[in-house]
Amino acid sequence: MKVQSLLRIETQLLLGRLLTRSGDQAWDFVVPFALLVIFPGKLQVAAFYYLIVKIGTFLLTPSSGKWIDTHPRIQVVKWGVWLQFFAILAGMVFFGMLDGLVRAGGRESWLLSVLFIALALSGVMASLGSQITDISVGNDLAPSLVAPEKLTHFNSWLRRIDLATEVGAPILAGALFAFHPEQLPLAGLFLIGLWNLVSFVPEYFLLRNVIQRSGLKIKVLTEAQSWKDTFHINLRGSFSDPIFWLILSYALLWLSVLSPHGVLLAAYLKDEMRLPETEIGLFRGLGAVFGLISTVSFPYLVRRLGLISSSRWHLGFQGVTLGIAVTAFAMGSTASVYVFLGCILLSRVGLYGFSNGEFELRQRLIPEGRRGELNSLSSLTTTSATLILFSAGSLLPQTEDFKYLVYVSLAAVLLANVVFIKWSSRQGVVTSGAAEPVES
């Protein structure tokens, strides 16, 4: 008997998620370090790389969503997984060529710029493939295959996997990257890349098996006549959909610098608050730990209050804790700094809980034929918020002016509460399929 036949469909989906996320997190963690090995002291090179990846993904996101809706599931999974595979493989090749060129004294060569752009474009393709796979698994296969009464439990396990890989994969990747021969400083990068490549193979066969066993090869497809049609995006139609206000409420939370994982907050704590790196690192690690609490609190409140009410309570909790955090921040004393950081950690319970709720509401409410379009719109809005936030951060004349971003962050979270309450008050009883009530 095949091993795959012994695993439930839900288990196969979760295992596929674990494989892809662990590799993605490890690769993303070491890429900036590898760039700094090749270009020591040039932090702007790593920043420029990620800017290209973010902008490229931003531009291609709407088209990828429409493409998902116009193609069979098996084809979507195949393209998503193998696009990542060949993009990571290309990235390894370009890293090796860049390192060889720089070692040979070719810093002034035109080929250096060409290889760097090629590396960044491979990063865009890897990001796009990851996004296609995430939407296919989390926003299409999961709501189609997982029983409605099990969906909250399934999503909680998805979140646990995401948080576990967010913490564990970088630790393992950092250890691999640190140990290398002197003659081959990127040996760790290549090992991590190989780990990533190997993980794509079982992931693809797991997802293909899920689709074939479930009989979901055929889905309601949106008509698309050509590639030109795929790249013609009707954003006005997406924005006018009622689900947009749900998506917007979540995207507003990405306009916040009040995150343990935020680059801007970490820089402020180091430069202005003079906190040691060990405390900042502990703060970052605890952020994921507090996020795990939501994987217990959210399902519990769903059983007690229903999906929408649980989402409201978690989002409201985030607003209250960040309100206290910003009040402590405004006081400016040494003790209040730790109150500020403690409340940010508590707010992660609310943030991740609401994230679970918003994710499940999209799973239940978006019709099959528009899952790619509207879920890619969600990615588009969160990416836009990230770009806006970093653009605002780059315009700050002094580190101390970071306080304005803190106040804007609180305003964005409170506005998210208003938007979600207004949207959810019009929903009544949310159903999945024909008659599975979400509110109890």
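Each position is counted from 1, following the chain as shown.
Every residue, even glycine, has its Cβ placed from backbone N, Cα and C.
Don't expect the noted substitutions in this model, because it carries the original residues.
Among the mutagenesis results in Swiss-Prot, ASP24 to Ala has the note: Slows down the kinetics of iron transport, while not affecting the iron binding ability. Complete loss of calcium binding. The residue drawn here is the original one. Marked as Ca(2+) binding site by Swiss-Prot on the basis of experimental evidence: ASP24, GLN84, ASN196, GLU203. The note that Swiss-Prot attaches to the published mutagenesis GLN84 to Glu is: Complete loss of calcium binding. Under its mutagenesis entries, Swiss-Prot includes GLU166 to Ala with the note: Slows down the kinetics of iron transport, while not affecting the iron binding ability. What Swiss-Prot notes for the published mutagenesis of GLU203 to Ala is this: Complete loss of calcium binding. Listed in Swiss-Prot as a mutagenesis experiment, HIS261 to Asp is described as follows: Complete loss of iron binding. Completely abolishes the transport ability. According to Swiss-Prot, the mutagenesis experiment ARG348 to Met carries the following note: Complete loss of iron binding. Completely abolishes the transport ability.
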Least Cβ-crowded entry, counting other Cβ within 10 Å, from the mutagenesis positions listed as HIS261, ARG348: HIS261
Length of the line joining the Cα atoms of ARG348 (mutagenesis position) and GLU203 (mutagenesis position), in Å: 30
Neighbours of ASP24, GLN84, ASN196, GLU203 excl. site residues, C-beta within 8 Å of centre, Ca(2+): LEU19, THR20, GLY23, TRP27, VAL81, PHE85, ILE88, ALA126, GLY129, SER130, THR133, LEU197, SER199, PHE200
In sequence order, the mutagenesis positions (GLN84, GLU166, GLU203, HIS261) whose C-alpha falls within 10 A of ASN196 (Ca(2+) binding site): GLN84
Packing count at GLU203 (mutagenesis position) (other Cβ atoms within 10 Å of its Cβ): 25
Sparsest Cβ surroundings (other CB atoms within 10 Å) among the mutagenesis positions ASP24, GLU166: GLU166
Recorded positions compared (GLN84, ASN196) - the one with the fewest other Cβ atoms within 10 Å: ASN196
